[in-house]
Structures are given as structure tokens and as C-alpha cells.
Amino acid sequence: MEPVDPRLEPWKHPGSQPKTACTTCYCKKCCFHCQVCFTTKALGISYGRKKRRQRRRPPQGSQTHQVSLSKQPTSQPRGDPTGPKE
């Protein structure tokens, strides 16, 4: 192994960067391209911010659902309507 200039930052050492740029392809060759590609593509690990999912807004005419609930009959009491016997 050849000596490395100690003044160089570790990420600038020869051999630390792949010769080709990373791509968005998920084939086997590209998944094993470099350590970053392996962790993100092959293992599916990403430490970036997660995108917030937007809640689906109901359509503008959604008031009919609320109206239909109020038109439903009230629940009927179950059991003996005269009450408990003593």
C-alpha cells in the first residue's frame, strides 16, 4: 500500500471516491458501486429528513356525510322496556 499524504483530508485520499458518479439506477452493479450506494440502494437506509405526508383533504361536497349522520334514527333501548323487575 502506498503512503498517503497526511495533509490530505480522509475523503480526498486516493481510492476513497469511486471513479464514476453515483446514479439513481437500482441494478446490482449500481447497488454495489460504493458504500453510499450500498447503504441507500441495497439496504434501503437513508438518514435524510422524512417527507411529511399530506393528509388527503375531503372533497368540497363532503357535507352530505355529516347530514346523513344526523338523519339516522336514534338507537332503540334494548331489553325490557318496562324496566328492571324487583
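Using N, Cα and C of the backbone, Cβ positions are placed for all residues, glycine too.
Around CYS22 (Zn(2+) 1 binding site), the C-beta neighbours below 8 angstroms that are at least 6 residues distant in the chain are CYS30, HIS33, CYS34, VAL36, CYS37. Swiss-Prot lists CYS22, HIS33, CYS34, CYS37 with the feature Zn(2+) 1 binding site.
Listed in Swiss-Prot as a natural variant, THR24 to Asn is described as follows: In strain: Clone pNL4-3. Sequence-distant contacts of THR24 (variant position), defined by Cβ-Cβ distance under 8 angstroms and a gap of at least six in the same chain, do not exist.
For CYS30 (Zn(2+) 2 binding site), the Cβ neighbour count at a 10 Å cut-off comes to 17, with all displayed protein chains included. Per Swiss-Prot, Zn(2+) 2 binding site is recorded for CYS25, CYS27, CYS30.
Sequence-distant neighbours of LYS28 (mutagenesis position) (same chain, 6+ residues apart, CB-CB distance under 8 A): none. For the mutagenesis experiment LYS28 to Ala, the note given by Swiss-Prot reads: Strong decrease in Tat transactivation.
According to DSSP, THR39 (variant position) sits within a helical segment. Long-range Cβ proximity for THR39 (variant position), meaning a same-chain Cβ under 8 A and a gap of 6 or more residues, is found for ILE45. While the structure shown retains the original residue, Swiss-Prot records the natural variant THR39 to Met with this note: In strain: Clone pNL4-3.
Among the mutagenesis entries in Swiss-Prot is LYS50 to Ala, noted as: Strong decrease in Tat transactivation. For LYS50 (mutagenesis position), no same-chain residue lying six or more positions away in sequence has a CB closer than 8 A to its CB.
As a published mutagenesis entry, LYS51 to Ala appears in Swiss-Prot alongside the note: Strong decrease in Tat transactivation. Residues near LYS51 (mutagenesis position) in space but far in sequence (CB under 8 A, at least 6 apart, same chain): none are found.
In Swiss-Prot, a natural variant is listed as VAL67 to Ala, annotated with the note In strain: Clone pNL4-3.
On its own chain, CYS25 (Zn(2+) 2 binding site) has no residue at least 6 apart in sequence with a Cβ closer than 8 Å to its own Cβ.
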